[in-house]
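Positions annotated as adenosylcob(III)alamin binding site by Swiss-Prot: His485. Here Swiss-Prot flags 472-614 as domain 'B12-binding'. A mutagenesis experiment is reported in Swiss-Prot for this position, His464 to Gln, and the note states: No effect on activity. For the mutagenesis experiment Asp483 to Asn, the note given by Swiss-Prot reads: Activity reduced 2000-fold. One mutagenesis experiment named in Swiss-Prot is His485 to Gln, and its note says Loss of activity.
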Amino acid sequence: MQEKTKRIIKEDIEAVRAYSDCFDVEMPDLDENGEVIGLPAPYPREVAGTVRSGYRIYDLAKKAKERGWPIQNPILGRNTAEETYGESQEMYAYADKFDETLFHFVHAEATRHIDPLKGRELINQSRGKGGITPIGEREFIAMGGGSKHPVRINATGDTPHLSIINALIAGFDGTDIGPVIHVHFGGRGIHDYKTKVVNGYKAIQICAENNIFVQLDSHKHLNNIGGTDGMALAMCLLSEGLAVHAGLPWELSAIQMNVAGINIYADLAVMRAFRKACHSKSIIAVPETFQNPPGNLVAEAAHFSRMAVTAKLGGADFYRPKAAESVGIPTGDSMGQAIWGTEDVFGHVVNPDIQSPVIDAREAEIIDEALAVLEATLHLEGLTLEAMTDDFWKQWSDEALIDLIVAAGKAGVLDSQRAAGWDLKRHVVVNRDKDGITRYVKGYTPLGVDASRCAQSDEDVEVHVEKAPTRPEKIVLATVGADAHVNGINVIREAFQDAGYDVVYLRGMNLPESVAEVAAEVGADAVGVSNLLGLGMELFPRVSKRLEELGLRDKMVVCAGGRIAEKEEEHRQFEEKIQKEGSAFMGMDGFFGPGSSPEDCVKIIGDMINAKKA
């Protein structure tokens, strides 16, 4: 019983012990004979008066299919169990208005991204932000969390299997792992790519053996970093191949998908392609990120209603309502209003089962690109969806399949424009065409993949090419803390490079002091740091402090971006403070929040540099 889980614990016992010590929670250990102790029984298992199981979530997916519209999957997790439980009760009150059972996504603390054995310092500087803590997960369930509404925790990062063991002990019905196949948001992380994939596979095995519902992989995250629909489908299918080896029941497997609400035919095509190709029984539709919705909850509701319509028409099993996209973690009341509004959309939109040759053609195009990527990854020819049965994936051992995946990532076969894994080959360039579809720019399709089978843009696209600086000014850019969200700072990097600056780019997850020291070493004129987890007040001043210690603060422009505070109400207070007082209270010369123009950033910081030199 639980043989794979026990084997994984034995193999990674030092990391398990580091997790226990780092987060002050009791974890499984080994007795004097080297056998695992302290591991709870698999689900179904009663925890805090409720029988927990991933099948509670699958039962909701079946309900969605029967009635014809998605179950809502709101995201809400605060730093403590008490806060999370209290805000959740306010959110649940709205669902009670129409007797709806939710699939509650309890967002975890950002430290989940980091290996506790190798990244303790990063963890320590990022505690208490991004969501609920590991000990808070256990306390939340003990308080009654998940008793009516099934819950899942997110476990993305370097060591998802450790987070999932904690969730199993706590009593969460589900979790997420994806993206397994690509580096989450392109962050640097601690590990090499193979370790990332291996740890993802360990997480899948634990879910399979303990009946945990799992969001296996994510079309959404690949889209967010410039992955095409076809590439995302290929990666999700590779994750399903690993799931076959893990023995994961398809009823407990879900794929997360973007819906953009820009082109309904395109959204329907991609949802149908995934439904046709994937064996996972559930699709979780999520409103596309990075569309810069209005910074107002009422106006934002209209923005997200477009995605809710698509989710219903596309037959999603679950849908994540959004509130306060521009400010991080919303209040329970704001999320409750988003749930209420979304349910109104679901209840007043008729699904006419839209059929069109345009949808059919796009669906076929997505599937063909995915098959081309898989052929290049697996060294096959003439691959079809019909051939990809469970037995198909068993022709390789799990180790051999992982080796093929890793080799494809390092060769540029599995590629997306803004992924920044340090040992992955980058080549592709994409364009978001006027019809809302992301396609490759001609000449920049994935390496080793038949270009004729990759959707390519017909638009006139100017490709950003890194070139030698034409100006003497130098700027260091990085995210600080346990933050792997590099999409925004990548855009800023390109803007400064296009303007001729010499850019030193440190990617994601850096200590503030390290950024300052690099700036000193290279003789930078400016430093730009970002954190989207609400750690601005804790981390940004440390950059300036270290520069002061080095005697360089007065010689450098130091600016920041992202979110100063993670919670809706706190972020609003800081925005007002910046408008009245400026950003000096954070030790910054300027702050560029969500929605800032890259061109404005370049101009304003350039003017600041000139003023320093004057």
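Note that Cβ sites are derived from N, Cα and C of the backbone, with glycine treated the same way.
Those substitutions? Not in this structure, it's all original residues.
Overlay of Swiss-Prot feature records on the structure.
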residue : record               : Cβ within 10 Å
His464  : mutagenesis position : 14
Asp483  : mutagenesis position : 30
His485  : mutagenesis position : 24
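If you measure from the Cα atom of Asp483 (mutagenesis position) to that of His464 (mutagenesis position), you get 25 Å. Geometry remark: His485 (mutagenesis position) versus His464 (mutagenesis position), CA distance 21 Å. The DSSP breakdown of the domain 'B12-binding' (472-614), given as helix, strand and coil counts, is 73 helix, 30 strand, 40 coil. DSSP assigns His464 (mutagenesis position) to coil in the three-state reduction, outside any helix or strand.
Computed over the domain 'B12-binding' (472-614), the whole-number mean pLDDT of the model equals 88.
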